[in-house]
Structure formats: structure tokens, C-alpha cells
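Enquirer: This is the feature table in Swiss-Prot:
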type	residues	note
MUTAGEN	V6 to R	Abolishes homodimerization
MUTAGEN	I83 to E	Abolishes interaction with FBXO7, but has no effect on homodimerization; when associated with E-90
MUTAGEN	I90 to E	Abolishes interaction with FBXO7, but has no effect on homodimerization; when associated with E-83
Amino acid sequence: MAGLEVLFASAAPAITCRQDALVCFLHWEVVTHGYFGLGVGDQPGPNDKKSELLPAGWNNNKDLYVLRYEYKDGSRKLLVKAITVESSMILNVLEYGSQQVADLTLNLDDYIDAEHLGDFHRTYKNSEELRSRIVSGIITPIHEQWEKANVSSPHREFPPATAREVDPLRIPPHHPHTSRQPPWCDPLGPFVVGGEDLDPFGPRRGGMIVDPLRSGFPRALIDPSSGLPNRLPPGAVPPGARFDPFGPIGTSPPGPNPDHLPPPGYDDMYL
């Protein structure tokens, strides 16, 4: 039990009861498992510092001891509470990260000789049993639960993105057009209006000009270069441009006769 006697000697002036001696032993056992004491109380304080010694004010309350510890690599932090209940002491340990809890109840008379608190060699009884109970009841359960929590949620690593995913300006590889299907137009498709606007580099399809006389069969297309009073000069309307004709439709079939199905009484001059 190397180190326990030195720790007891440093804390001897403050050890005045059985529970003080037991908390001193508990502190030593926690430190031997790679932890450092930080301070007292539930919350961090301005005077916190890593130390193997008991912090100042560790036994101000003989009924409730509250100590905080941190593992040597900073991966784990413990909150240890020791509660005195008549001749017993209840030990409760919380690991902050995983929120795992372990507790242990010890009979003070089984391990502490209250008549010889000033003599280290006579203060503790059944030291090996006490140490075994602390390790099996607190240290081991906390470590096992912490390791299990880390294994159940491992850190996932994703492979780096390829150049094609991260470079939006990358030029795609060139493929010969030997197997490309020749473009063709579908004169019977009644719902291809605007298709060429959506895919300007694809095969020639319907533009934004809708032929109201289209009934599923090829007909004479509306001349998009029609203007007033004559046709627009060649090249005024680029191929595939968004352009509405603003003049007569020229050679296309005429519109409906305004005298066809006239309204009743249209020729009555007295109406």
C-alpha cells in the first residue's frame, strides 16, 4: 500500500473521526487508479488544481464528503460523495461523461479503529478487504461502464471526398459519340412545349411557341420571325430563342371567321 502512509501523515491533523479515516483511504485508492483530486463540492471552483493530496476543506462536513477527481489524461471525471449514516458510510460515485453511477455501503467498525486514529499502523483494519471492496464496488464498475459506452458509440470516420465531388469546375472525361443515338424530333408529342428551353444542348424539340391548331399531327409551324409589317431580317431571331410572334402568322391557316355563328340580332340596326 505504497503512498497510503504518506497521505495519512499529511492529513493526520485533520483526521478526528472514523469517517475521516475512511475517506482518506478512499482518496488514496482512487489516486492509485490514475486519478488526481481537483477540489471539494459539486461544482468546479477557482482554487481547483490537480493533486494527489486531499484538497483543503475536504472534511468540513462530517456527514457529507464531496470530492471531485479527474483522470490523468483528462478523459474521465468523477464526483465522489460519502454519506455517514450512523455506523455506516455510503459511497456514491458519478462519472460525468457517461453519467454512470456506482455505490457501495461500508460498516465503519469493520475497517476503522476509532481508538487509535493517531497511529497509522493501528487505524485501519482489514485493509486488503477494504481495498478489494472499493475496487470491485466502485472503480471497476465505473471503468467497465465507461468503456462499454465508448464501444457502443464509436467515432465514425468517412473517406475523403473524391475530386469529382469537391471540384465543381472539373471537366468531365471525353467520350466518343459513336454509340450516341441520333437526335430526332417528335412531332406528335403534344406536351413538349418548352422542352428546348430546359435542355438547350439536347435535340431540337418544342420551344415556347404553342400551336393552338396542333391536334397530334404534323402541321405547318408558326414562323417565329414574323413581324410587322413584314418578316424580320435574317438572323434577327437566333435559333431556339425565346420569341413571341407579334404579327400575322403569314402562311399559317387563317383564324376563325368573325361572321361565323354571329350573336342574335347582330344585324338589327335598332338594337
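Placement of Cβ uses the backbone N, Cα and C atoms for every residue, glycine included.
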Enquirer: Per 10 Å Cβ neighbour count, which of the mutagenesis positions V6, I83, I90 ranks highest?
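Expert: The residue with the densest Cβ neighbourhood is I83.
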Enquirer: Take the C-alpha atoms of V6 (mutagenesis position) and I90 (mutagenesis position) and report the distance between them in angstrom, rounded.
Expert: 25
Enquirer: If you measure I83 (mutagenesis position) to I90 (mutagenesis position) at Cα, how many Å is it?
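Expert: I90 (mutagenesis position) has its Cα 5 Å from the Cα of I83 (mutagenesis position).
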